[in-house]
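Everything below concerns the one structure shown next.
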Amino acid sequence: MTTTRTERNFAGIGDVRIVYDVWTPDTAPQAVVVLAHGLGEHARRYDHVAQRLGAAGLVTYALDHRGHGRSGGKRVLVRDISEYTADFDTLVGIATREYPGCKRIVLGHSMGGGIVFAYGVERPDNYDLMVLSAPAVAAQDLVSPVVAVAAKLLGVVVPGLPVQELDFTAISRDPEVVQAYNTDPLVHHGRVPAGIGRALLQVGETMPRRAPALTAPLLVLHGTDDRLIPIEGSRRLVECVGSADVQLKEYPGLYHEVFNEPERNQVLDDVVAWLTERL
């Protein structure tokens, strides 16, 4: 089965140009996936994911978040999670109009997982299935209370202020993945800015209260050796959601990007199998 990728764009809030890709299989689609990538990266790092989904008969839509990759806006600059969820909602709307009647799957990794979670509790009628990979739903656990308070304040006043350095070697045990990430011109290699820190704290601090609104089937993927987003947040998430069909798939020894680990094919097979059972 052949999957074709096309690039498009739309005007997001504030008239920011949002670039997105669509991966279309050459057969009638079984469902539509709308994907949100993580902090600092871009949609095309998920080309192999979309190709695997395409082989299963799924159309995939994936945007470069504002301030990321090919999209417009100041680099990784945001003040509120709603800026991301609004763009994501626009893309879900496009996918829904272009494939009416198809089930909608929302998929997010890391920061994108936090975005998809926030979107899911706000718009529970806009999707049918949710898949989260190492979701950033407990950012408050990653910093001290003092740093959290500072990030929430600075995120409003100086949202572009770099506040947190990341260890990029922690994304994958595959050295080729790390090298490609470090040399990718579309990837932001700087520190996490205060605005994004504030946005993710918004998600994490409200997660236990808002998670019961998630009632659709949910699959959460997480490597047990993830040093960037520890697995404990995912374990708490699955205990809080309102869905009767929820599964946390823990991958022993895997790092942050389970889709880019040496075991990536098994992870993708697990995702496709889970989705296929529910379509």
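If you go along the chain as it appears here, the first residue is 1 and each next one adds 1.
Cβ coordinates are placed from backbone N, Cα and C, and glycine is handled just like the others.
Just so you know, the substitutions we noted aren't modelled in this structure.
When secondary structure is read from DSSP and collapsed to three states, Ser110 (mutagenesis position) falls in the coil class. With a cut-off of 8 Å between CB atoms and residues at least 6 apart in sequence, the same chain places His37, Gly38, Leu39, Ser133, Ala134, Pro135, Ala136, Leu228, Ile229, His256, Glu257 near Ser110 (mutagenesis position), listed in sequence order. What Swiss-Prot notes for the published mutagenesis of Ser110 to Ala is this: Loss of lipase activity.
Residues or ranges marked as active site, nucleophile in Swiss-Prot: Ser110.
Annotation of the published mutagenesis Asp226 to Ala in Swiss-Prot: Loss of lipase activity; the original residue is retained in the structure shown. When secondary structure is read from DSSP and collapsed to three states, Asp226 (mutagenesis position) falls in the coil class.
There are 22 other CB atoms within 10 A of the CB of Asp226 (mutagenesis position), with all protein chains counted. Residues or ranges marked as active site, charge relay system by Swiss-Prot: Asp226 (among others).
Recorded in Swiss-Prot as a mutagenesis result, His256 to Ala carries the remark: Loss of lipase activity.
Taken residue by residue with DSSP, His256 (mutagenesis position) is part of neither helix nor strand, so it is coil. Annotated active site, charge relay system per Swiss-Prot: His256 (among others), in sequence order.
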